[in-house]
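Peer 1: This is the structure I want to talk about, given as structure tokens.
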Amino acid sequence: MSQVQSGILPEHCRAAIWIEANVKGEVDALRAASKTFADKLATFEAKFPDAHLGAVVAFGNNIWRALSGGVGAEELKDFPGYGKGLAPTTQFDVLIHILSLRHDVNFSVAQAAMEAFGDCIEVKEEIHGFRWVEERDLSGFVDGTENPAGEETRREVAVIKDGVDAGGSYVFVQRWEHNLKQLNRMSVHDQEMMIGRTKEANEEIDGDERPETSHLTRVDLKEDGKGLKIVRQSLPYGTASGTHGLYFCAYCARLHNIEQQLLSMFGDTDGKRDAMLRFTKPVTGGYYFAPSLDKLMAL
């Protein structure tokens, strides 16, 4: 069985760092840097076992085709953006995702990543996420209630089982900026109708009682009676005095599942848009492919 990169399956991490970058040099330098970083990561994982450290190196479409010779990741493409600009694209070449129970360890690993990749990449965005009270989003609603639980279930959803991409996963990242003043002008009832759950108790509102535009309705999708599940590794980010929101991060064995949720949220299926756009907006978006650790080391 191909070994999955260690940042895909962990649950309940308390902190994360996401780094998106473009490639500056030759892909051979990127190959070598990826292996160097994987070796450094293994050293940190052994040094801090209680941190439950994990990380992922993933690649955008053009770079993956160059690295793999055009083999595998058939669903991978540049993030096109959705909703006629509501969900903009900021597609980059490389994504590095680091997560654990300790921000200090994450930061050390991020420094090691910068040393490993050096001048072969140009960092375009670096975001530090944190677990908030009771695993809630900054809106006050619990985030990720329907996230698959347990390693076996999460593996079933997030990891490609067999074939040339076995052990790999498709990744989507999207940074959302919240306007909490706008949210707080709404009554709690209106907020709950917008999300599709009660705010304090985190109870699902019955489908016939919540609007078609509620967030829950837009993303709780089924095909042939089976839910289009994803594994979320999202966290709040930002500063109290400035920009803040949710860094959305999803892994899935099928890019299809992620894309169908986005099409539904941004009105590209039936013209109805996710009501949470009333107080928050996405400002970035990128699709990536995370190969198995075995394949990463053999690039």
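Quick reminder: no glycine exception, Cβ is built from N, Cα and C everywhere.
Just lifted these from Swiss-Prot, have a look:
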type	residues	note
BINDING	His215	heme binding site
MUTAGEN	Asp143 to Ala or Asn	Lacks both peroxidase and dye-decolorizing activities
MUTAGEN	His215 to Ala	Lacks both peroxidase and dye-decolorizing activities
MUTAGEN	Arg232 to Glu or Leu	Lacks dye-decolorizing activity. Lacks peroxidase activity towards ABTS, but retains activity towards guaiacol and catechol
MUTAGEN	Ser234 to Tyr	Lacks both peroxidase and dye-decolorizing activities
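Mind mapping these onto the model and telling me what they sit next to?
Peer 2: Counted within 10 Å of its Cβ, the other Cβ atoms near His215 (mutagenesis position) come to 19, all protein chains included.
Note: Asp143 (mutagenesis position) has non-local neighbours Glu135, Arg136, Asp137, Arg232, Ser234, Pro236, Leu246, i.e. same-chain residues 6+ apart with C-beta under 8 A of its own C-beta.
In the three-state DSSP reading, His215 (mutagenesis position) counts as helix.
Every protein chain considered, the tally of other Cβ atoms within 10 Å of the Cβ of Arg232 (mutagenesis position) stands at 18. According to its DSSP assignment, Arg232 (mutagenesis position) is in a strand.
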Peer 1: Which of the three DSSP states, helix, strand or coil, fits Asp143 (mutagenesis position)?
Peer 2: coil
